[in-house]
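S.K.: Below is a structure I'd like to ask you about.
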Amino acid sequence: MKVAVIGAAGGIGQALALLLKNRLPAGSDLALYDIAPVTPGVAADLSHIPTPVTIKGYAGEDPTPALEGADVVLVSAGVARKPGMDRADLFNVNAGIVKALAEKIAVVCPKACVGIITNPVNTTVPIAAEVLKKAGVYDKRKLFGVTTLDVIRSETFVAALKDKDPGQVRVPVIGGHSGVTILPLLSQVEGVSFTDEEVAALTKRIQNAGTEVVEAKAGGGSATLSMGQAACRFGLALVKALQGESDVVEYAYVEGEGEYAPFFAQPIKLGKNGVEALLDIGKLSAYEQAALDGMLDTLKGDIQIGVEFVK
């Protein structure tokens with residue numbers, strides 16, 4: 001099993017690489033790529049960790065050696081948010097980066113499962129899809145926007161509020177991966193109940209958690225360590241499913257049946273070919289239904305921007 005981390009010298013990439021070096025199954029290959037010259041050094045550093053995972057790092061303009069033979073590609077390349085920026089501001093730089101990488105993936109490892117971490121995910125995933133379509137290699141079962149960070153934040157915040165073990169809390173999060181498009185389904189959390197005020201406050205905190213970290217880092221970066229953890233969780237789920245483990249369920253932003261929007265974050269069952277089944281989002285509360293209805297125009301607009309970018 002080969003996993004490639006693209007953008008591996010960045011804050012997310014290094015955290016993700018560290019976690020994967022420790023947690024990938026024995027015998028896995030981990031390839032790191034970044035345009036930054038430090039990348040082979042990051043791999044050298046991680047290679048000293050005594051786990052049965054081989055690691056190589058590649059730098060420069062061409063990601064081909066890292067992508068060759070990859071089963072899973074996790075893309076975190078791009079610029080990070082700074083105070084005052086929203087995820088849309090990132091679009092101007094990151095859209096071109098994702099487009100160029102998708103063009104490489106289409107040629108070098110078209111059958112790989114690709115997880116897009118680079119923001120704005122609502123838009124970068126449709127960009128990758130359009131590029132892969134143009135190349136004639138698009139398989140909607142194998143392209144994912146990694147929204148796991150919204151899920152782990154929700155689990156953490158709910159556990160703290162209700163004094164639960166965060167490892168035992170499960171919170172479905174649907175929609176997209178920025179602002180109002182992030183919708184935690186708090187009515188479906190088992191074993192706890194919330195007042196209307198708690199629901200409103202928690203939902204807002206989950207939607208704005210990225211900004212919370214950007215501001216706390218005071219210009220020194222965005223959410224890199226928690227995102228590395230989230231991407232690792234999703235990457236390991238993909239690896240398990242590809243290796244034949246059954247009943248692997250995660251949340252991700254994928255091309256669905258178009259019931260809500262062309263791409264939508266929802267629970268998915270993973271299998272040997274990526275998405276095995278789209279799972280139902282379940283029954284929503286009146287608050288959640290109103291929030292879902294209210295965000296769809298924003299989400300569809302984000303998707304359309306990505307489609308237009310590739311045309």
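Just so you know, glycine gets a Cβ as well, placed from its N, Cα and C.
Don't look for the substitutions in this one, it keeps the originals.
For reference, Swiss-Prot lists these features for the protein:
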- Gly7, Ala8, Ala9, Gly10, Gly11, Ile12, Gly13, Asp34, Asn94, Ile117, Thr118, Asn119, Met227: NAD(+) binding site (BINDING)
- Pro63 to Thr: In strain: M551 (VARIANT)
- Arg81, Arg87, Asn119, Arg153: substrate binding site (BINDING)
- Val171 to Leu: In strain: M553, M535, CO391, CO407 and 653/36 (VARIANT)
- His177: active site, proton acceptor (ACT_SITE)
- Lys204 to Asn: In strain: M548 (VARIANT)
- Ala223 to Thr: In strain: 569B (VARIANT)
- Ala277 to Glu: In strain: M550, M551, M554, M557, M558 and GD98200 (VARIANT)
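Give me the local environment of each listed feature.
M.R.: Taking a C-beta cut-off of under 8 angstroms and a sequence separation of 6 or more, Thr118 (NAD(+) binding site) has the following same-chain neighbours: Gly7, Val75, Ser76, Ala77, Gly78, Asn94, Ile97, Val98, Thr124.
Here Pro63 (variant position) comes close to Ala4, Ile6, Tyr33, Leu101, Lys104, Val108: these same-chain residues lie at least six apart in sequence, with C-beta atoms under 8 angstroms from its C-beta.
In sequence order, Val151, Ser154, Glu155, Val158, Pro184, Leu185, Leu186, Gln188, Val189 constitute the residues six or more apart from Val171 (variant position) in its chain with CB-CB distances below 8 Å.
Cβ contacts within 10 Å of His177 (active site, proton acceptor), excluding its own Cβ and spanning all protein chains shown: 29.
Taking a C-beta cut-off of under 8 Å and a sequence gap of six or more, Lys204 (variant position) has no contacts in its own chain. DSSP assigns Lys204 (variant position) to a helix.
Ala223 (variant position): 23 other CB atoms within 10 A of its CB, across all protein chains. Under DSSP, Ala223 (variant position) is assigned to coil, being neither helix nor strand in the three-state scheme.
Long-range Cβ contacts of Ala277 (variant position) within its own chain (separation 6+, distance under 8 Å): Ile268, Lys269, Gly271.
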S.K.: Which one of these binding-site residues, Asn94, Asn119, has the sparsest Cβ neighbourhood, judged by other Cβ atoms within 10 angstroms?
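M.R.: Among the binding-site residues Asn94, Asn119, the sparsest Cβ neighbourhood within 10 Å belongs to Asn94.
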S.K.: Of all the recorded positions given, namely Gly11, Gly13, His177, which is spatially nearest to Arg81 (substrate binding site) at the Cα level?
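M.R.: The answer is Gly11.
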S.K.: Find, for the listed binding-site residues Arg81, Arg153, the residue with the lowest Cβ contact count at a 10 Å cut-off, counting only other Cβ atoms.
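M.R.: Counting other Cβ atoms within 10 Å of each of the binding-site residues Arg81, Arg153 gives the minimum at Arg81.
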S.K.: Which of these recorded positions is closest to Gly11 (NAD(+) binding site) if you go by CA atoms: Asn119, Arg153, His177, Ala223?
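M.R.: The smallest Cα gap between Gly11 (NAD(+) binding site) and any of the recorded positions is with Ala223.
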